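What follows is a short report on a single structure.
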Amino acid sequence: MDLSGVKKKSLLGVKENNKKSSTRAPSPTKRKDRSDEKSKDRSKDKGATKESSEKDRGRDKTRKRRSASSGSSSTRSRSSSTSSSGSSTSTGSSSGSSSSSASSRSGSSSTSRSSSSSSSSGSPSPSRRRHDNRRRSRSKSKPPKRDEKERKRRSPSPKPTKVHIGRLTRNVTKDHIMEIFSTYGKIKMIDMPVERMHPHLSKGYAYVEFENPDEAEKALKHMDGGQIDGQEITATAVLAPWPRPPPRRFSPPRRMLPPPPMWRRSPPRMRRRSRSPRRRSPVRRRSRSPGRRRHRSRSSSNSSR
């Protein structure tokens, strides 16, 4: 009996030791299974990272195409920076030891972004350059137009060829003026108005027109303040009249509308006034009604008497 009990105890102890050893050190087959599972997980992670990197590359390609179509350099630099950052993140997820290199790459990508943004801000796009060039060309083309207008306005007026002679005595005639002023140049015309009542007497002034403006200037210098028939005369230049614009064609007068009929001529105020006596009429009737009653009462009293 004692031997059987001892055998049972020894068997129980051996079983417990086997359990402890199994819990402490797993079997080599289990280790292989676990290593296979870990390798599968790693391969899955690598496949996922590869897919993400391929997606990022596809996105970068599409962005590059868009940037090439638009012709903007800033979008290209951003796509390159995003591709570098995607590659750095894939390397960081695959191995923990390359985390420092990923951080350095991300830092370099951020610096490249800042440099690309600064370059894009420094160098404007070709479309903006075209707009700026158009604005500059327009602004440059405006000043010559103003200069031309100012030159046209400042154009010198033609020199006068006609001279007005005033304060002449009534004894002076056209022949006298012809003799005096013909010494300065060829005279084109002499106009000497005469009084209506006395046609043999002049009005005291005359107009002498020369062929050249230089001759008219000579006559002005020598004869302004000179004497004819013992009296000082005045000589002034007559400016050429500005060309008047042609008279405007007046439109024919508009036909007057016929007057409205009599029943339409009355203004609305008269209508309002015409309504007011109608409103007052019942008041007058009320005021007359007591008088009528009095007359009736008097007539009734007379009849009773």
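In case you wondered, yes, glycine gets a Cβ from its N, Cα and C as well.
Here Swiss-Prot notes a mutagenesis experiment, Ser53 to Ala, with the remark: Abolishes phosphorylation by CSNK2A1 and partially reduces splicing stimulation. Does not abolish interaction with CSNK2A1 and subcellular localization.
Quoting Swiss-Prot on the mutagenesis of Ser53 to Glu: Partially reduces splicing stimulation. Does not abolish interaction with CSNK2A1 and subcellular localization.
According to Swiss-Prot, the feature domain 'RRM' maps to 161-240, an assignment based on sequence analysis.
Taking a C-beta cut-off of under 8 Å and a sequence gap of six or more, Asn171 (mutagenesis position) has these contacts in its own chain: Asp229. Quoting Swiss-Prot on the mutagenesis of Asn171 to Arg: Impairs interaction with SAP18.
Under the three-state DSSP scheme, Tyr205 (mutagenesis position) falls in the strand class. Record note (Swiss-Prot) on the mutagenesis of Tyr205 to Ala: Abolishes exon-skipping.
All chains included, 15 other C-beta atoms sit within 10 angstroms of the C-beta of Tyr207 (mutagenesis position). What Swiss-Prot says about the mutagenesis result for Tyr207 to Ala is this: Abolishes exon-skipping.
Note on the domain 'RRM' (161-240): mean pLDDT across this stretch is 93.
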